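Per Swiss-Prot, the features are:
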- Asp189 to Asn: Complete loss of phosphatase activity. Migrates poorly through the soft agar (MUTAGEN)
- Gln193 to Arg: Complete loss of phosphatase activity. Migrates poorly through the soft agar (MUTAGEN)
Amino acid sequence: MTQEELDALMNGGDLENLEALETKEETKEEAKEEAKEEAKEEAKEKEEIKEESSSQKMTVKKEDAEKYGKISPNEWPPPPPTEEHKVVHQLDDVTRDSEVKATQIFDQLDLIGASAEKIAKMVKKIQEPLQKHQEIFDNLHGHFPHVESFKTALNEQQEILNALKSIEEEAANCSDSSMQAMDIMQFQDIHRQKIERVVNVMRALSQYMNSLFEGKIDDSKRVSSATFITGDDDKDLASADDIEALIASFGAK
């Protein structure tokens, strides 16, 4: 009987009031128990979610580790420092290969520009005699306007000169485009310089970290690390109780 029930009886309360108080008290207890159960379930769910997320981040597939393939950024540890995963090596390869390919592209653009200039010179050589022929046919057509062959030859000569002029213009456009392409290719040299700057910063940072963690004792003379320290959680090791039980079993035999 609670203090409230005792006070009710002392004040002359009847049994109905007493039962009402008991019912109210039981309801409070049940509400408290339900709240505790809900809090426990929520805490358990949060713990499970945390364990799942941590296990996903710390998982590495065995086949990925064996073949040193691509590893997801959410997995740990990162790829081993093999030749294909060394960052500075890859950046050096990029700068070297891009410089070689850029040189080849410049050579091809230079060849295109030189060929366009040759075409323009050849067109000029052809135009000179054709212009003289046009003057001749023009005089003939002026003196003999009724001769149809002179008129036809004059028109054909004019069409040839117009075609040569178009070829000369296209050759000039080709030469200008090759020069513009060479100017645009200057971005490759700028990118190479940026990559080299990044490589130099990374190398300086690597040397700084090596100097920062450098020790006075040589690695060959340094004491090896303990495989197990008291307090570590390792199921493969026997505890003190297991050892005592084993000794006791030998004594019993």
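In case you wondered, yes, glycine gets a Cβ from its N, Cα and C as well.
Nothing has been swapped: the model has the original residues at all the noted spots.
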Listed in sequence order, residues with CB under 8 A of Gln193 (mutagenesis position) and six or more positions away: none
For Asp189 (mutagenesis position), nearby residues of its own chain (Cβ under 8 Å, 6 or more apart in sequence): Ala102
